[in-house]
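Asks: Input: one structure, supplied below.
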Amino acid sequence: MAAKDVKFGNDARVKMLRGVNVLADAVKVTLGPKGRNVVLDKSFGAPTITKDGVSVAREIELEDKFENMGAQMVKEVASKANDAAGDGTTTATVLAQAIITEGLKAVAAGMNPMDLKRGIDKAVTAAVEELKALSVPCSDSKAIAQVGTISANSDETVGKLIAEAMDKVGKEGVITVEDGTGLQDELDVVEGMQFDRGYLSPYFINKPETGAVELESPFILLADKKISNIREMLPVLEAVAKAGKPLLIIAEDVEGEALATLVVNTMRGIVKVAAVKAPGFGDRRKAMLQDIATLTGGTVISEEIGMELEKATLEDLGQAKRVVINKDTTTIIDGVGEEAAIQGRVAQIRQQIEEATSDYDREKLQERVAKLAGGVAVIKVGAATEVEMKEKKARVEDALHATRAAVEEGVVAGGGVALIRVASKLADLRGQNEDQNVGIKVALRAMEAPLRQIVLNCGEEPSVVANTVKGGDGNYGYNAATEEYGNMIDMGILDPTKVTRSALQYAASVAGLMITTECMVTDLPKNDAADLGAAGGMGGMGGMGGMM
């Protein structure tokens, strides 16, 4: 086992604070509408330019292991805030630094660290309740656009695009961000259900100019099995041909003789058919087939429930107004499934989301809800260079997370004003002893830090602005973009309540752990460990000499 380096008490805390400050100072320059850029060197390719707090935090690794421990713990604050609300990483880092700095001063002055932590926790719990009381619902497009604009560093086009996307696909809809091809940002909306499976044979194409298969009012056969024998399908094909409608086959696979016969029938014009593989794998494929069945009013033909393909009738087939299939995707538009059945299926999947333990499962389930409930919107980010594209894409993703958080828990006045109001309301909060009171004061003082940092990044004097804002009430605050005072909500400076709440809670959680740290242990650097080993060996040799 490698030799360890151990530090205690004040020595440990000083080192830890140094690491916290390095990381926080690098991150906090990005805060606010006039936040600065940070350039990150990459081992290959061009450097990345970003104003995203968590991207900066992730890059920081310090040489001194004790300092690095402090930095990594604050990095955890940024990551947790990002995971919970998708934004507010810089605010969380600024709050953590402020609480840790003031808290460690109090510990150095002889306060009891455990009581300080209890005081901080008490203040934060009360602050969260006050934030909820200040919160106003965010339901209209204008408010959604304003939240998106603020989170995307005052880029109005991004805010408007996100609001438009939410209008088109609903609050539950899936909105994805992709690289665009031009200089302008674009919004693409895919109505209906789309999944990532294309046609099984290019001979199904009936729109050569677009390279797509388009079926108007088709029947849809859903089979949870491989189809290789055409005889299984003859009864269904004959019934569909008599009805004079096209047929879409969605199965685990269609191969060999079955696929060849379908192609020949299509080319001869006997019956218009297209076949695609079912989306997903394993249990997820079964679930997605069931989703499509619910959407189209059909039944999944599955041998597991004793249904055979030869006995399928037109009643077992789903229907839709239109289906478009290209090389990679299939889109089913306006399925004829009953609204009540679709809503029941959506409620069932939402229940599974509540119970899901992994982020991946949760994300996949949310995609399924969106496909059933509304559709998918794609924001295509335009930029002149790849470096700008990466930076802008990160901002759009942040803005998207922020708007979702705003819809979920509402909004409060932005620009750090909500925390200032909360702190002033809690001025009379008291703990069980004097040390806890100091902890409460530490937390309340730290709540001014985001506003002060926003002002500092503008090049103004933080204390002057903070005192002016404290002198006002309600939503009165400082608009750093225009450098004027006024009602933050009227000026469209909004923060999602969830983002502010998460930032405060995670900052206080990690700060409390660091304030109560009394000992730090790390591996000795390799050179020091080698020197120790060499010294031990020399002593042994001296003993040998004595024996001679």
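Placed from the backbone N, Cα and C atoms, the Cβ positions cover glycine too.
Nothing has been swapped: the model has the original residues at all the noted spots.
Below are the features I grabbed from Swiss-Prot:
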- A2 to S: Complex stability is significantly decreased; when associated with S-76, same residues as in M.tuberculosis (MUTAGEN)
- 30-33, K51, 87-91, G415, 479-481, D495: ATP binding site (BINDING)
- E76 to S: Complex stability is significantly decreased; when associated with S-2, same residues as in M.tuberculosis (MUTAGEN)
- A109 to C: Forms inter-ring disulfide bonds. Prevents ring separation and leads to the formation of high amounts of symmetric GroEL:GroES2 complexes (MUTAGEN)
- D398 to A: Can bind ATP with normal affinity, but is defective in ATPase activity. Binds non-native rhodanese, but cannot release the protein (MUTAGEN)
- E461 to K: Temperature-sensitive lethal mutant. At nonpermissive temperature, the rate of general translation is reduced and a defined group of cytoplasmic proteins are translated but fail to reach native form (MUTAGEN)
Asks: For the C-alpha pair, I'd like the distance in angstrom between D398 (mutagenesis position) and D495 (ATP binding site), rounded off.
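Replies: The separation of the Cα atoms works out to 12 Å.
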Asks: If you count other C-beta atoms within 10 angstroms, which of the recorded positions E76, D398, E461, D495 is the most crowded?
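Replies: Most Cβ neighbours within 10 Å: D495.
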Asks: Quick check on the binding-site residues G32, G88, G415: which one has the highest count of other Cβ atoms within 10 Å of its Cβ?
Replies: G88
Asks: Quick check on the recorded positions A2, A109, A480: which one has the highest count of other Cβ atoms within 10 Å of its Cβ?
Replies: A480
Asks: According to DSSP, folded down to helix, strand and coil, what is E76 (mutagenesis position)?
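Replies: Going by the DSSP assignment, E76 (mutagenesis position) falls within a helical segment, counted as helix.
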Asks: Note down the number of other Cβ atoms within 10 Å of the Cβ of T30 (ATP binding site), including every protein chain shown.
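Replies: If we count other Cβ atoms within 10 Å of T30 (ATP binding site), we arrive at 22.
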Asks: How big is the gap, in Å, between the Cα of D495 (ATP binding site) and that of A109 (mutagenesis position), rounded to a whole number?
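Replies: The separation of the Cα atoms works out to 36 Å.
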Asks: I'm trying to understand the geometry here, so how far is the Cα atom of T90 (ATP binding site) from the Cα atom of E76 (mutagenesis position), in Å to the nearest whole number?
Replies: 12
Asks: In whole Å, note down how far the CA of A109 (mutagenesis position) lies from the CA of G88 (ATP binding site).
Replies: 32
Asks: Applying a 10 Å Cβ distance cut-off over all chains shown, what neighbour count does T90 (ATP binding site) have?
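Replies: Excluding its own Cβ, T90 (ATP binding site) sees 28 Cβ atoms within 10 Å.
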Asks: Between the binding-site residues T30, G32, K51, G415, A480, which lies closest to E461 (mutagenesis position), Cα to Cα?
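Replies: Comparing Cα positions, the candidate nearest E461 (mutagenesis position) turns out to be A480.
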Asks: I need the nearest neighbour of T30 (ATP binding site) among the mutagenesis positions A2, E76, A109, using C-alpha distances.
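Replies: Comparing Cα positions, the candidate nearest T30 (ATP binding site) turns out to be E76.
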Asks: Please tell me which one of the recorded positions listed here (K51, E76, G415) sits closest to A2 (mutagenesis position), measuring Cα to Cα?
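Replies: That would be E76, the closest of K51, E76, G415 to A2 (mutagenesis position).
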